[in-house]
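Undergrad: OK, Swiss-Prot features for this one:
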type	residues	note
MUTAGEN	Cys19 to Ala	No effect on NO-mediated modification. Impaired NO-mediated modification; when associated with A-20. Loss of NO-mediated modification; when associated with A-139
MUTAGEN	Cys20 to Ala	No effect on NO-mediated modification. Impaired NO-mediated modification; when associated with A-19. Loss of NO-mediated modification; when associated with A-139
DOMAIN	31-177	domain 'VOC'
MUTAGEN	Gln34 to Glu	Reduces enzyme activity by 99%
BINDING	Gln34, Arg38, Asn104, Arg123, His127, Lys157, Met158	substrate binding site
BINDING	Gln34, Glu100, His127, Glu173	Zn(2+) binding site
MUTAGEN	Ser45 to Ala	No effect on phosphorylation
MUTAGEN	Cys61 to Ala	No effect on NO-mediated modification
MUTAGEN	Ser69 to Ala	No effect on phosphorylation
MUTAGEN	Ser94 to Ala	No effect on phosphorylation
MUTAGEN	Glu100 to Gln	Reduces enzyme activity by over 99%
MUTAGEN	Thr107 to Ala	Loss of phosphorylation
MUTAGEN	Cys139 to Ala	Impaired NO-mediated modification. Loss of NO-mediated modification; when associated with A-19 or A-20
MUTAGEN	Glu173 to Gln	Abolishes enzyme activity
ACT_SITE	Glu173	active site, proton donor/acceptor
Amino acid sequence: MAEPQPPSGGLTDEAALSCCSDADPSTKDFLLQQTMLRVKDPKKSLDFYTRVLGMTLIQKCDFPIMKFSLYFLAYEDKNDIPKEKDEKIAWALSRKATLELTHNWGTEDDETQSYHNGNSDPRGFGHIGIAVPDVYSACKRFEELGVKFVKKPDDGKMKGLAFIQDPDGYWIEILNPNKMATLM
């Protein structure tokens, strides 16, 4: 007999839990440290993520032989960033949920260069999410800054959350964690 499915056709809560294992004790100090997005123009991306979303550049790494740079951003106080190079790198790579922007040198000057955001065929990567105290206030500010919206807070069936796009077209969900229970 087939297992009952929720209305969505996805896994039931029980089925989802049955697919999961308890964490091995050896993984107790693991953490999700970063997600990486390739960017065409680091100047535009750094401006967007710092000025528009309020993130802090916590580490920059250049790889001249391979012709690329990494920019790590997080919601951290810039005064907490260590000054000494090795300590700064270790500190940056021990933060939770950082955003790594990878820039392959020269893409900013190539008019044919673009990256797939995963939200059109073939679908894949979807979005990152930013928690904010007030979605409507944040979106009002984004509108004033000329940010491109995929979905405004009152559009569609899921009210109270929004999706914006960064300079490369990646989607960013804007949500209030305390309000999400009414949507899920």
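For all residues, glycine too, the Cβ spot is worked out from N, Cα and C.
Here the original residues stay in place, and none of the substitutions has been built in.
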Undergrad: Given a 10 Å Cβ-Cβ cut-off, pick out the one of the binding-site residues Arg38, Arg123 that has the most other Cβ atoms nearby.
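TA: The residue with the most neighbouring Cβ atoms within 10 Å is Arg38.
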Undergrad: In whole Å, note down how far the CA of Met158 (substrate binding site) lies from the CA of Cys20 (mutagenesis position).
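TA: Rounded to the nearest whole number, the Cα-Cα distance is 28 Å.
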Undergrad: Can you give me the Cα-Cα distance between Gln34 (mutagenesis position) and Lys157 (substrate binding site) in Å, rounded to a whole number?
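TA: Between the alpha carbons of Gln34 (mutagenesis position) and Lys157 (substrate binding site) there are 31 Å.
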Undergrad: Taking only the Cα atoms, work out how far Lys157 (substrate binding site) lies from Cys61 (mutagenesis position), in Å, as a whole number.
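TA: Roughly 42 Å, rounded to the nearest whole number.
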Undergrad: Where Met158 (substrate binding site) and Glu173 (mutagenesis position) are concerned, what is their Cα separation in Å, rounded?
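TA: It is 12 Å, counting Cα to Cα.
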Undergrad: Between Glu173 (mutagenesis position) and Cys139 (mutagenesis position), how many Å separate their Cα atoms?
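TA: Answer for this pair: 11 Å between alpha carbons.
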Undergrad: Let's check the environment of Ser69 (mutagenesis position): how many other CB atoms sit within 10 Å of its CB?
TA: 17
Undergrad: Judged by the number of other CB atoms within 10 angstroms, which among His127, Lys157 is the least packed of the binding-site residues?
TA: Lys157
Undergrad: So if I draw a 10 Å sphere around the Cβ of Cys19 (mutagenesis position), how many other Cβ atoms end up inside it?
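TA: The answer is 7.
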Undergrad: Between Ser45, Ser94, Asn104, Thr107, which of the recorded positions has the fewest other CB atoms within 10 angstroms in the structure shown?
TA: Ser94
Undergrad: Just to confirm my parser: what is the rounded mean pLDDT across the domain 'VOC' (31-177)?
TA: 97
Undergrad: If you measure Cys139 (mutagenesis position) to Arg123 (substrate binding site) at Cα, how many Å is it?
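TA: Cα of Cys139 (mutagenesis position) to Cα of Arg123 (substrate binding site) measures 26 Å after rounding.
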